[in-house]
Amino acid sequence: MSFNTLIDWNSCSPEQQRALLTRPAISASDSITRTVSDILDNVKTRGDDALREYSAKFDKTEVTALRVTPEEIAAAGARLSDELKQAMTAAVKNIETFHSAQTLPPVDVETQPGVRCQQVTRPVSSVGLYIPGGSAPLFSTVLMLATPARIAGCQKVVLCSPPPIADEILYAAQLCGVQEIFNVGGAQAIAALAFGSESVPKVDKIFGPGNAFVTEAKRQVSQRLDGAAIDMPAGPSEVLVIADSGATPDFVASDLLSQAEHGPDSQVILLTPDADIARKVAEAVERQLAELPRADTARQALSASRLIVTKDLAQCVAISNQYGPEHLIIQTRNARDLVDAITSAGSVFLGDWSPESAGDYASGTNHVLPTYGYTATCSSLGLADFQKRMTVQELSKAGFSALASTIETLAAAERLTAHKNAVTLRVNALKEQA
């Protein structure tokens with residue numbers, strides 16, 4: 001189906017409607033699963049030697065020193081323009097402001113007299129950040145991951161990226177307080193972070209995007225007892241735009257294309273009650289597409305994308321909630337009024353002047369977001385992902401005495417005798433003291 005084909009939602013059967021919102025398949029092939037499993041086991045067994053072999057095989061790079069030196073990082077920064085460094089600093093300032101505001105206040109309450117309950121927050125001790133390489137290094141992801149890690153107070157923050165690591169990535173890592181950087185990419189980097197090697201430290205939790213092999217490696221290590229936790233399930237990028245008759249077609253088209261250029265498996269959807277706007281957006285997409293260096297990639301993504309005409313904006317919101325997009329852009333005259341009705345989205349962009357690019361780089365929100373429908377149960381990345389919450393309780397003698405019979409009754413009902421005894425013994429001890 002061509003992206004300039006308008007689809008009348010209300011003329012479609014329920015089966016057709018479900019098909020329109022179906023995402024491209026992303027399940028890992030058996031060969032990827034087996035290859036990744038072998039890589040994980042090899043890195044765990046052979047450490048740095050395996051990492052160097054995989055760099056030569058996959059990255060076509062002979063790596064002598066896996067760890068990047070401070071001198072190399074300084075040299076990378078010197079090669080960058082002041083304009084870019086200033087832009088990174090400005091972005092980090094906004095990211096810091098937004099994520100610092102997410103700090104949870106401690107909870108300290110008496111649930112009843114003499115029964116004190118608390119919730120306290122602690123940082124994840126060590127985290128590993130994975131940043132893909134390639135022709136367009138995602139240094140902005142360094143800002144999005146390393147900044148909240150620093151605010152959270154993570155004691156060890158390390159980064160892996162395929163060699164040779166781009167200057168922008170090295171500078172961004174230094175700017176955000178990353179302590180160690182390693183010339184390691186792919187599934188082997190995930191293995192090194194999960195299990196540790198002679199050079200790369202083992203971490204508690206791994207963050208960051210990647211290709212099918214990286215995604216599968218993260219999935220596998222998260223399910224191994226000797227592995228590591230991960231940030232969230234990953235899938236292709238996606239955007240859904242809700243537009244009304246007052247939307248600017250060129251703006252809408254540019255937002256759709258900014259997502260489509262990410263990769264051929266990205267998906268973009270336009271929902272609008274105005275067929276004329278849909279037609280104008282399709283025309284604007286074609287005009288802008290002709291000027292994009294990554295036009296071939298974007299065109300492939302558009303083949304799985306949709307222009308859908310609805311009855312009204314309320315129906316647009318209902319369809320969006322059903323789909324649960326990673327990015328939701330609302331270009332309507334009442335954009336703010338629609339927010340309360342949105343139930344599933346990774347990040348929402350309101351009005352004509354809030355392009356997705358703002359959140360991708362510098363507004364302050366995090367651009368690491370749940371995709372592939374995981375917005376139904378997962379949140380956008382934030383400070384809490386680099387922290388853990390712990391509860392504390394303390395009962396005075398009087399508080400314990402008042403609660404004892406309740407605990408004994410509940411424990412007896414569950415036939416957990418030792419639980420009941422732990423209370424009864426203390427009750428008897430208090431009676432003896434009286």
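Glycine is treated like the rest: Cβ placed from N, Cα and C.
The annotation active site, proton acceptor is assigned in Swiss-Prot to Glu326 (among others) on the grounds of similarity to another entry. Every protein chain considered, the tally of other Cβ atoms within 10 Å of the Cβ of Glu326 (active site, proton acceptor) stands at 26.
The active site, proton acceptor feature in Swiss-Prot is assigned to His327 (among others). Its Cβ taken as reference, His327 (mutagenesis position) is surrounded by 24 other Cβ atoms within 10 Å in the chains shown.
Under the heading substrate binding site, Swiss-Prot lists Ser237, Gln259, His262, His327, Asp360, Glu414, His419, citing similarity to another entry as support. Listed in sequence order, the same-chain residues six or more apart from Glu414 (substrate binding site) with CB atoms under 8 A from its CB number zero; the list is none.
Shown in sequence order, Pro236, Ser237, Thr297, Ala301 are the residues of the chain, 6+ apart in sequence, with a C-beta less than 8 angstroms from the C-beta of His262 (mutagenesis position). Feature annotation from Swiss-Prot assigns Zn(2+) binding site to Gln259, His262, Asp360, His419.
All protein chains included, His99 (mutagenesis position) registers 24 other Cβ atoms within 10 Å of its own Cβ. In this structure, His99 (mutagenesis position) is part of a helix by DSSP. Record note (Swiss-Prot), mutagenesis His99 to Asn: Slight decrease in activity. The unchanged residue is displayed.
In Swiss-Prot, a mutagenesis experiment is listed as Cys117 to Ala or Ser, annotated with the note Almost no change in activity. When other Cβ atoms within 10 Å of the Cβ of Cys117 (mutagenesis position) are tallied across all protein chains shown, the result is 15. Annotation note: Cys117 (mutagenesis position) sits in a strand segment as assigned by DSSP.
Taking a C-beta cut-off of under 8 Å and a sequence gap of six or more, Cys154 (mutagenesis position) has these contacts in its own chain: Pro123, Val124, Ser125, Ser126, Val127, Phe386. Listed in Swiss-Prot is the mutagenesis experiment Cys154 to Ala or Ser, annotated as follows: Almost no change in activity.
Recorded in Swiss-Prot as a mutagenesis result, His262 to Asn carries the remark: 7000-fold decrease in activity.
DSSP gives His327 (mutagenesis position) a strand state. Under mutagenesis, Swiss-Prot gives His327 to Asn with this note: 500-fold decrease in activity.
Looking at Swiss-Prot, the entry for mutagenesis of His367 to Asn says: Slight decrease in activity. Taking the Cβ of His367 (mutagenesis position) as reference, residues of its chain lying under 8 Å away and at least six apart in sequence are, in sequence order, Ser140, Thr141, Met144, Ser347, Gly359, Asp360, Tyr361. Look at His367 (mutagenesis position): DSSP puts it in coil.
Per Swiss-Prot, mutagenesis His419 to Gln is noted as: 20-fold decrease in activity. Annotation note: His419 (mutagenesis position) sits in a helical segment as assigned by DSSP.
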Provide the number of Cβ atoms within 10 Å of the Cβ of Gln259 (substrate binding site), excluding the reference atom itself.
-> 28
Measure the Cβ-based neighbour count of His419 (mutagenesis position), defined as the other Cβ atoms within 10 Å of its Cβ.
-> 15
Three states by DSSP: which one describes Cys154 (mutagenesis position)?
-> coil
Ten-angstrom check, please: count other Cβ atoms within 10 Å of the Cβ of Asp360 (substrate binding site), all chains counted.
-> 22
Return the maximum Cα to Cα distance in Å (whole number) over the record's substrate-binding residues: Ser237, Gln259, His262, His327, Asp360, Glu414, His419.
-> 55
Subset of recorded positions (His99, Cys117, Gln259, His419) lying within 10 A of His327 (mutagenesis position), CA to CA, in sequence order | Gln259
